[in-house]
Amino acid sequence: MPIVSSAASIQRHPGIQDVAAPTELTSIPSVGEKLGSGSQKDVYHSRQDPRQCICLIRPDTTGIISGNEYAAKELKMTKHLKDLGFPVVDAYALVKYDNKVGIAKDYIHHALDSEDVIHNRKHIPTDMAFNKNVMKDCDEIISRLRTHSLHIEDLQFLIDGYGRVRINDPRDVIRSSPEKSIAKVRELRAIALNNLLDDSD
């Protein structure tokens, strides 16, 4: 049965359309296999829906705001970007398990984290079709950032097994110069382009 939480209001920025901040927490009885960990979240396969994963925020990793507020804002920003046509790792609901708050999101099988790729901790496949998809999606994201004049705080991506690039874990979306965000996209695009140039030699 859903548990209702009174998450605090989310700060608004000029020009950003007002998307209702979700505040309802759904208690889940269990989580599946652990898929990985980031700087703030532990990620598990969902037992409620095999197409989803559960991203639980670890305590004391969100600074001065609560885990509830942090998760609600990330869910809100993800939905806002999706409404603007950006490719995102879709997020569906706020959840609670084992006294931790989190988000139910799409489970991207065999996903690569863009930060791992950009910092040479992992390598994307050299397959031509894969890298063409990465470049196409990067170009689309750059175009939309320019069109909407957006800066995405802590911009990062997951790349699926076909080279499709999706924005993941957006911390904030601000109406501002997009150049810093575009530079981040170009880092990933350059790696895919280099793979294509190497393949053409």
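Glycine is no exception: its Cβ is also placed from the backbone N, Cα and C atoms.
Just the original residues are modelled here, none of the noted substitutions.
What Swiss-Prot lists as ATP binding site is Ser39, Gln40, Lys41, Asp106, Ile108, Asp113, Gln156, and the listing cites similarity to another entry. Counting only residues at least six positions away in the same chain, the Cβ atoms of Val89, Leu158, Asp160, Arg166 sit under 8 Å from the Cβ of Ile108 (ATP binding site).
Every protein chain considered, the tally of other Cβ atoms within 10 Å of the Cβ of Lys41 (mutagenesis position) stands at 22. One mutagenesis experiment catalogued in Swiss-Prot, Lys41 to Ala, is accompanied by this note: Loss of kinase activity.
Listed in sequence order, the residues of the same chain lying 6 or more apart from Glu74 (mutagenesis position) and placing their CB within less than 8 Å of its CB are Ala91, Ile103, Asp169, Pro170, Arg171. Record note (Swiss-Prot), mutagenesis Glu74 to Ala: Significantly reduces kinase activity. The unchanged residue is displayed.
What Swiss-Prot says about the mutagenesis result for Val88 to Asp is this: 1000-fold decrease in catalytic efficiency. According to DSSP, Val88 (mutagenesis position) sits within a strand segment.
The Cβ of Asp154 (mutagenesis position) lies under 8 Å from the Cβ of Asp169, Pro170, Arg171, Asp172, each of which sits 6+ residues away along the same chain. Listed in Swiss-Prot is the mutagenesis experiment Asp154 to Ala, annotated as follows: Loss of kinase activity. Does not induce severe disease symptoms in plants.
Annotation source Swiss-Prot lists active site at Asp154, citing a curator's inference. Taken residue by residue with DSSP, Asp154 (mutagenesis position) is part of neither helix nor strand, so it is coil.
Annotation of the published mutagenesis Asp169 to Ala in Swiss-Prot: Loss of kinase activity. Does not induce severe disease symptoms in plants; the original residue is retained in the structure shown. According to its DSSP assignment, Asp169 (mutagenesis position) is coil.
Within the same chain, residues at least six positions away from Asp113 (ATP binding site) with a Cβ under 8 Å of its Cβ are Lys122, Gln156, Phe157, Leu158, Ile159, Asn168. The Cβ of Gln156 (ATP binding site) has 19 neighbouring Cβ atoms from other residues within 10 Å, across all protein chains displayed. Residue with the densest Cβ environment among the binding-site residues Ser39, Gln40: Gln40, by other Cβ atoms within 10 Å. Sequence-distant neighbours of Val88 (mutagenesis position) (same chain, 6+ apart, CB under 8 A from its CB) are Thr78, Leu81, Lys82, Arg166, Ile167, Asn168, Pro170. In this structure the residues listed as binding ATP are Ser39, Gln40, Lys41, Asp106, Ile108, Asp113, Gln156; their two most distant Cα atoms lie 19 Å apart.
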